[in-house]
Amino acid sequence: MPSCTTPTYGVSTQLESQSSESPSRSSVMTPTSLDGDNSPRKRFPIIDNVPADRWPSTRRDGWSSVRAPPPARLTLSTNNRHIMSPISSAYSQTPNSLLSPAMFNPKSRSIFSPTLPATPMSYGKSSMDKSLFSPTATEPIEVEATVEYLADLVKEKKHLTLFPHMFSNVERLLDDEIGRVRVALFQTEFPRVELPEPAGDMISITEKIYVPKNEYPDYNFVGRILGPRGMTAKQLEQDTGCKIMVRGKGSMRDKSKESAHRGKANWEHLEDDLHVLVQCEDTENRVHIKLQAALEQVKKLLIPAPEGTDELKRKQLMELAIINGTYRPMKSPNPARVMTAVPLLSPTPLRSSGPVLMSPTPGSGLPSTTFGGSILSPTLTASNLLGSNVFDYSLLSPSMFDSFSSLQLASDLTFPKYPTTTSFVNSFPGLFTSASSFANQTNTNVSPSGASPSASSVNNTSF
């Protein structure tokens with residue numbers, strides 16, 4: 001009969017099963033003194049074997065190929081290891097980027113490094129393929145170009161002027177975005193011409209086009225050609241490759257400065273009539289083509305468009321309003337909200353020839369059970385109404401307005417939409433009075449039975 005005794009697995013059993021040629025694992029892992037070394041320090045014995053970088057590394061499906069760094073207490077500094085050495089000793093071949101202190105210091109964070117993966121401790125297969133900040137991982141976000149968006153950008157740029165030379169990168173990004181949105185919204189499509197290959201010497205030619213100021217004395221040709229802040233003229237110069245300048249009488253906005261410069265050197269053009277000067281510099285086979293294209297576009301701008309059909313003027317005015325910060329987007333009114341005129345409560349009692357007499361008893365005109373009998377007599381003076389604590393904030397509940405709307409004051413009367421709570425309270429002050437104030441006011445306002453109401457108990461109050 002086999003014995004049911006559990007075999008003992010002790011140290012003696014393991015030592016007997018080992019051969020004499022191979023040392024035991026306990027003897028390899030136990031620090032021993034070296035021969036001829038009197039130093040009390042202990043170290044592992046060095047046994048030459050296959051280098052650790054040639055060991056086949058096991059790869060698990062779904063795990064990253066970069067091994068996790070070992071704990072500091074298990075890392076060995078020697079390069080020669082025994083085959084029975086701890087597994088953690090093979091981690092000395094880990095790249096330096098994974099063992100750097102900045103990698104595991106929570107106070108320092110690396111945004112992007114070519115040798116450092118963006119997700120070093122992730123366990124996905126594609127963690128080493130691309131970085132979170134690589135061009136393949138992120139795509140540029142295009143915002144829809146609208147007039148409201150451009151107005152917000154210009155407003156933010158004006159706010160940045162309060163902090164000069166502090167947000168240079170933000171200002172540069174804002175300028176680029178403003179230019180992109182402006183081109184998408186207000187860029188005038190000037191046709192481009194096909195030019196031959198440059199050949200010959202560089203020459204410069206100039207042409208002058210007079211503005212029909214006498215035929216259209218009230219038309220603003222200068223503003224139409226230049227545009228807001230000179231944007232239209234700059235765009236025309238960029239598309240045609242020619243320089244566009246407005247010269248002559250009336251070309252300067254400041255008339256006093258124009259009269260002061262008239263007759264001086266380099267200001268001879270002020271003696272001439274208002275005109276547009278087009279200048280082009282290029283090779284002989286290209287300069288005339290570019291100049292002719294620029295002259296055609298300027299002549300089109302000098303033809304006034306009928307009122308209300310000038311699309312270029314509309315864009316220029318809208319762009320100017322955005323630059324000046326005076327642009328207001330057109331919003332359609334909300335038809336669901338109707339503004340009703342509500343009379344406000346007068347702070348002083350109104351004087352009238354005859355008093356308004358109403359029943360002083362509570363609940364005679366309106367049912368008192370709706371608001372707990374807190375309806376006041378309309379004969380209450382305005383001074384007492386404003387001076388006492390007549391507003392009960394406990395009544396401001398969602399069911400209050402529903403209860404009030406349920407009161408059928410008239411068959412064809414609908415509950416109006418009050419714009420504010422104050423207008424509602426001022427319209428119906430009797431509904432916002434506590435029971436204590438109602439009792440005090442009842443004692444002072446109600447006259448004894450059989451006696452005529454006195455002048456002190458009846459006041460003229462308009463609701």
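Any Cβ shown, glycine's included, is placed from N, Cα and C.
Positions annotated as domain 'KH' by Swiss-Prot: 208-260.
Among the mutagenesis results in Swiss-Prot, SER39 to Ala has the note: May abolish phosphorylation by cdk-2. Increased expression in the gonad mitotic zone and reduction in the size of the mitotic region; when associated with A-22 and A-348. The residue drawn here is the original one.
Under mutagenesis, Swiss-Prot gives GLU156 to Ala with this note: No effect on homodimer stability. In the shown protein chains, 14 other C-beta atoms lie within 10 A of the C-beta of GLU156 (mutagenesis position).
Annotation note: LEU160 (mutagenesis position) sits in a helical segment as assigned by DSSP. In this view, LEU160 (mutagenesis position) is surrounded by 14 other Cβ atoms within 10 Å of its Cβ, with every protein chain counted. Among the mutagenesis experiments that Swiss-Prot reports, LEU160 to Ala is described with the note: Moderate decrease in homodimer stability.
All protein chains considered, the CB of PHE163 (mutagenesis position) has 10 other CB atoms within 10 Å. For the mutagenesis of PHE163 to Ala, Swiss-Prot gives this note: Moderate decrease in homodimer stability. The structure shown keeps the original residue.
Quoted from Swiss-Prot, the note on mutagenesis experiment ASN169 to Ala is: No effect on homodimer stability. The number of other Cβ atoms within 10 Å of the Cβ belonging to ASN169 (mutagenesis position), over all protein chains shown, comes to 7.
Among the mutagenesis entries in Swiss-Prot is LEU173 to Ala, noted as: Severe decrease in homodimer stability. The Cβ of LEU173 (mutagenesis position) lies under 8 Å from no Cβ of any same-chain residue at least six residues away in sequence.
Taking a C-beta cut-off of under 8 angstroms and a sequence separation of 6 or more, GLU177 (mutagenesis position) has the following same-chain neighbours: LEU153. One entry in Swiss-Prot concerns the mutagenesis experiment GLU177 to Gly. Its note says: Loss of monomer stability.
Annotation of the mutagenesis experiment VAL181 to Ala in Swiss-Prot: Moderate decrease in monomer stability. Mapped onto three states, the DSSP output places VAL181 (mutagenesis position) in helix.
According to Swiss-Prot, the mutagenesis experiment PRO228 to Ser carries the annotation: In rrr1; 89-fold decrease in RNA binding affinity. Small abnormal stacked oocytes and feminization of germline. Overexpression of oma-2 and to a lesser extent of egg-1 in germline. In the three-state DSSP classification, PRO228 (mutagenesis position) falls within a helix. Counting only residues at least six positions away in the same chain, the Cβ atoms of GLN316, GLU319, LEU320, ILE323 sit under 8 Å from the Cβ of PRO228 (mutagenesis position).
Here the residue is the original one, while Swiss-Prot reports the published mutagenesis PRO228 to Ala with the comment 19-fold decrease in RNA binding affinity.
Here the residue is the original one, while Swiss-Prot reports the published mutagenesis LYS313 to Ala with the comment 64-fold decrease in RNA binding affinity. Within the same chain, residues at least 6 positions away in sequence whose Cβ sits under 8 Å from that of LYS313 (mutagenesis position) are ARG224, ALA305. Under the DSSP three-state reduction, LYS313 (mutagenesis position) is assigned to helix.
Among the mutagenesis experiments that Swiss-Prot reports, ARG314 to Lys is described with the note: 1.2-fold decrease in RNA binding affinity. 11-fold decrease in RNA binding affinity; when associated with R-313. 1.3-fold decrease in RNA binding affinity; when associated with R-315.
Where Swiss-Prot documents LEU320 to Ser as a mutagenesis experiment, the accompanying text is: 26-fold decrease in RNA binding affinity.
In Swiss-Prot, a mutagenesis experiment is listed as THR348 to Ala, annotated with the note May abolish phosphorylation by cdk-2. Increased expression in the gonad mitotic zone and reduction in the size of the mitotic region; when associated with A-22 and A-39.
ASN169 (mutagenesis position) is 11 Å away from LEU160 (mutagenesis position) when you measure Cα to Cα. Compared over the mutagenesis positions VAL181, LEU320, the count of CB atoms lying within 10 A of a residue's CB peaks at VAL181. Here the C-alpha separation of VAL181 (mutagenesis position) and GLU156 (mutagenesis position) works out to 14 Å. Mean pLDDT for the domain 'KH' (208-260) in this predicted model: 88. The two recorded residues, ARG314 (mutagenesis position) and PHE163 (mutagenesis position), show a Cα separation of 33 Å. The two recorded residues, GLU156 (mutagenesis position) and ASN169 (mutagenesis position), have Cα atoms 14 Å apart. Of the recorded residues, ASN169 (mutagenesis position) and PHE163 (mutagenesis position) place their C-alpha atoms 13 Å from one another. Taking the Cβ of ARG314 (mutagenesis position) as centre and 10 Å as the limit, one finds 12 other Cβ atoms among all the protein chains shown.
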